[in-house]
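Single-structure report; data block below.
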Amino acid sequence: MKFFLMCLIIFPIMGVLGKKNGYPLDRNGKTTECSGVNAIAPHYCNSECTKVYYAESGYCCWGACYCFGLEDDKPIGPMKDITKKYCDVQIIPS
């Protein structure tokens, strides 16, 4: 019984850290665009996602950098479900 009560107290305090995918937002609430030359260079968004937003990887999807493995506390831009499903399939290997 004591073990059960202790678990009820400790687990919520520990929290659950997860990863998410999406278009990360900067301080101004804008996404990193990858149009033109940046869209052609496949490593631009991967570099932005890993070095600026501390994600696992990223690539250009629909004109903005789409990051994989963002921390839960990083804000991401709103998107439609169909866009998320499309961008979640990583086309360009990082």
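Using N, Cα and C of the backbone, Cβ positions are placed for all residues, glycine too.
At each noted position, the model has the original residue.
Taken from Swiss-Prot, the feature domain 'LCN-type CS-alpha/beta' applies to 20-88, supported by sequence analysis.
Mutagenesis annotation in Swiss-Prot: Lys19 to Ala, described as Small effect on toxicity and binding affinity to cockroach neuronal membranes; the structure shown retains the original residue. Mapped onto three states, the DSSP output places Lys19 (mutagenesis position) in strand. Within 10 Å of the C-beta of Lys19 (mutagenesis position) there are 13 other C-beta atoms, taking all protein chains into account.
Annotation of the published mutagenesis Lys20 to Ala in Swiss-Prot: Small effect on toxicity and on the binding affinity to cockroach neuronal membranes; the original residue is retained in the structure shown. The number of other Cβ atoms within 10 Å of the Cβ belonging to Lys20 (mutagenesis position), over all protein chains shown, comes to 14.
Among the mutagenesis entries in Swiss-Prot is Asp26 to Ala, noted as: Small effect on toxicity and on the binding affinity to cockroach neuronal membranes. Packing around Asp26 (mutagenesis position) is summarised by its Cβ count: 11 other Cβ atoms lie within 10 angstroms of its Cβ, all protein chains included. Look at Asp26 (mutagenesis position): DSSP puts it in coil.
Among the mutagenesis results in Swiss-Prot, Lys30 to Ala has the note: Small effect on toxicity and on the binding affinity to cockroach neuronal membranes. The residue drawn here is the original one. All chains included, 11 other C-beta atoms sit within 10 angstroms of the C-beta of Lys30 (mutagenesis position).
Among the mutagenesis experiments that Swiss-Prot reports, Glu33 to Arg is described with the note: >10000-fold decrease in toxicity and small decrease in binding affinity to cockroach neuronal membranes. Long-range Cβ neighbours of Glu33 (mutagenesis position) (same chain, at least 6 residues apart, Cβ-Cβ under 8 Å): Gly63, Ala64, Cys65. In three-state terms derived from DSSP, Glu33 (mutagenesis position) belongs to an extended strand segment.
A mutagenesis experiment is reported in Swiss-Prot for this position, Glu33 to Phe, and the note states: 743-fold decrease in toxicity and small effect on the binding affinity to cockroach neuronal membranes.
For Glu33 to Ala, Swiss-Prot lists a mutagenesis experiment annotated as follows: 47.5-fold decrease in toxicity and small effect on the binding affinity to cockroach neuronal membranes.
Quoted from Swiss-Prot, the note on mutagenesis experiment Glu48 to Gln is: 27.3-fold decrease in toxicity and 74.5-fold decrease in binding affinity to cockroach neuronal membranes. Cβ neighbour count for Glu48 (mutagenesis position) (all protein chains, 10 Å cutoff from its Cβ): 19.
Annotation of the mutagenesis experiment Glu48 to Leu in Swiss-Prot: 29-fold decrease in toxicity and 158-fold decrease in binding affinity to cockroach neuronal membranes.
The note that Swiss-Prot attaches to the published mutagenesis Glu48 to Asp is: 8.3-fold decrease in toxicity and 43.6-fold decrease in binding affinity to cockroach neuronal membranes.
Experimental mutagenesis is annotated in Swiss-Prot for Glu48 to Arg, with the remark: 608-fold decrease in toxicity and 11455-fold decrease in binding affinity to cockroach neuronal membranes.
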*Integer Cα-Cα distance in angstrom, Lys19 (mutagenesis position) to Glu48 (mutagenesis position)*: 17
*Rounded distance in angstrom between the Cα atoms of Glu48 (mutagenesis position) and Asp26 (mutagenesis position)*: 11
*Please report how many Å separate the Cα atom of Lys30 (mutagenesis position) from that of Lys20 (mutagenesis position), as a whole number.*
18
